[in-house]
Amino acid sequence: MYYSNGNYEAFARPKKPEGVDNKSAYLVGSGLASLAAASFLIRDGQMKGENIHILEELDLPGGSLDGILNPERGYIMRGGREMENHFECLWDLFRSVPSLEVEDASVLDEFYWLNKEDPNYSKCRVIENRGQRLESDGKMTLTKKANKEIIQLCLMKEEQLNDVKISDVFSKDFLDSNFWIYWKTMFAFEPWHSAMEMRRYLMRFIHHIGGLADFSALKFTKFNQFESLVMPLIEHLKAKNVTFEYGVTVKNIQVECSKESKVAKAIDIVRRGNEESIPLTENDLVFVTNGSITESTTYGDNDTPAPPTSKPGGAWQLWENLSTQCEEFGNPAKFYKDLPEKSWFVSATATTNNKEVIDYIQKICKRDPLSGRTVTGGIVTVDDSNWQLSFTLNRQQQFKNQPDDQVSVWIYALYSDERGERTNKTIVECSGKEICEEWLYHMGVPEEKISALAAECNTIPSYMPYITAYFMPRKEGDRPLVVPHGSKNIAFIGNFAETERDTVFTTEYSVRTAMEAVYKLLEVDRGVPEVFASVYDVRILLHALSVLNDGKKLDEIDMPFYERLVEKRLLKKASGTFIEELLEEANLI
């Protein structure tokens, strides 16, 4: 397996790998990583679909990519997916998956046309004082010290950041900036999270720094992620005769492990209550999605909080069982045990057709929520909320069969141990109606109307004990390599597998690890697209410098006297050169 860039490799079709007709594949879980791996096995590995088996513990595919109408509760979205144009592996996948919405088009075609016709951006990113837009919204408000800390972090080597927290590398200057408000609420970073992952994010998305404040960097699907991404993949794979088995819990994979070789010999499962073992040969490839951020989710309703839990589910127990067999299979406890009580645990879906509530939403987002087009353009964050509450409405309706007069709002609180201004409770203690009341309060609904309007919404809370597990501080070796050294037939896929440079909590990471696993185990002779190399582009770096300093010119940026002298001399030498052109393009001179 090797990395590539450019369209020479992107448009090429690899030859059929030797011996693939004699191979089969077992994929543990039916999340995006597994569905992507199955697709790459068929398209690029040219494996027969009937030789591919997807084993899913639940009765529904999709993993964390959800969006359902629960008959007892109502519409539920545990989260959303922010995408961008340089998710190279994701788009490589979906260019080959037929759209369920547009005839003779791929999912990529559909997505591309949609976001061309209705580009995403926010008209109000942060509010305070019960519905008032933050006066400095749109500015980064980074001090000289904070900017220096960002640069220092990016210049460090990854191995210098083993088990280092964000709070270890950033001071109060940075944590008090608008940049941090945008960053932490958009990505769900918190000060106790991994500085290593923070660095990856900064370097991975530096080309989108200019779109951080207004979300113009982002792209979204038409409907919820289950209907827009998962269902087309499922239908595509079913048409290729891939086998889906639900109600199957994989308890363990027996692996013969040495430093030189790892061979999966059997899969121990419980199928509808019966224990079984699936024997394996080296021709039987196993793809494991280790760990899960939505495992063990509990649900409440309008009148009941979602019950807190810390019980690990099958994906964590499987990873624990694998890690005891081989130290190269990672350290799951690092991610799912002892998450701080302040962490994000709860999100909620509020569904309503109440015109007064919809009007309050429109007052903040400056768009008609029922237009079928972009609404908030990403999350709106309440800066003075103790919960650090945020909410968003993507294009409505979010569900294909949803009534035309209805909207579904996604709400989450970054801090789970703080009491709300309206409810005087933590979000964990709140029923759906109480979460809705807190949201309506911060939107500026008069207090005497809040309770009645909250009753006009059906709000379903979800408690996810491991939702921020990706971000916990880690060191090299805590996550297994996608294909461990010497592995003959076992690979790890998803956001708890280790690959270079890319960032977790993204659809791209799931698809990238799947692609790498398939290409390596089958020896597919085609390059995996490298992570977009924006951090190596001097134009992008100069533009980022301008944005991080809120558009100031070089001669306006606060510098020590000596640095100012050096800057003036360098600018004089750059006059009339290509360097001057670059600085002008970046709005620095």
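Cβ atoms are placed via backbone N, Cα and C, with glycine included.
Quoted from Swiss-Prot, the note attached to the mutagenesis of Gly29 to Ala states: Large decrease in FAD-binding and loss of enzymatic activity. Other Cβ atoms within 10 Å of the Cβ of Gly29 (mutagenesis position), summed over all protein chains shown, number 27.
Under the heading of mutagenesis, Swiss-Prot lists Gly31 to Ala and annotates it as follows: Large decrease in FAD-binding and loss of enzymatic activity. Following the DSSP three-state reduction, the secondary structure of Gly31 (mutagenesis position) is strand.
Neighbour count (other Cβ atoms within 10 Å of the Cβ, all protein chains): 22 for Glu56 (mutagenesis position). The FAD binding site annotation in Swiss-Prot covers Ala33, Glu56, Ser64, Glu82, Val250, Ser292, Thr506, Ser510.
Ser34 to Ala appears in Swiss-Prot as a published mutagenesis result, with the remark: 1.7-fold decrease in catalytic efficiency.
A simple way to gauge crowding: the CB of Glu50 (mutagenesis position) has 11 other CB atoms within 10 angstroms, across all the protein chains here. Look at Glu50 (mutagenesis position): DSSP puts it in a helix. Looking at Swiss-Prot, you'll find the mutagenesis Glu50 to Ala noted as follows: Nearly no effect on catalytic efficiency.
Quoting Swiss-Prot on the mutagenesis of Glu56 to Ala: Large decrease in FAD-binding and loss of enzymatic activity. In the three-state DSSP assignment, the secondary structure recorded for Glu56 (mutagenesis position) is strand.
According to Swiss-Prot, the feature active site, proton acceptor maps to Glu82, an assignment based on similarity to another entry. A 10 Å cutoff on Cβ-Cβ distances gives Glu82 (FAD binding site) a total of 18 other Cβ atoms nearby, all chains included.
Positions annotated as active site, proton donor by Swiss-Prot: Tyr201. For Tyr201 (active site, proton donor), the same-chain residues that are 6 or more apart in sequence and have a Cβ closer than 8 Å to its Cβ are Phe187, Phe189, Thr503.
In this structure, the binding-site residues Ala33, Val250 were compared by how many other Cβ atoms lie within 10 Å of their Cβ, and the smallest count belongs to Val250.
Listed binding-site residues: Thr506, Ser510; maximum Cβ neighbour count within 10 Å falls on Ser510. The DSSP secondary structure for Thr506 (FAD binding site) is coil. Of all the binding-site residues listed here (Ser64, Glu82, Ser292, Thr506, Ser510), Ser510 has the Cα closest to the Cα of Ser34 (mutagenesis position).
It is 8 Å from the Cα atom of Val250 (FAD binding site) to that of Glu56 (mutagenesis position).
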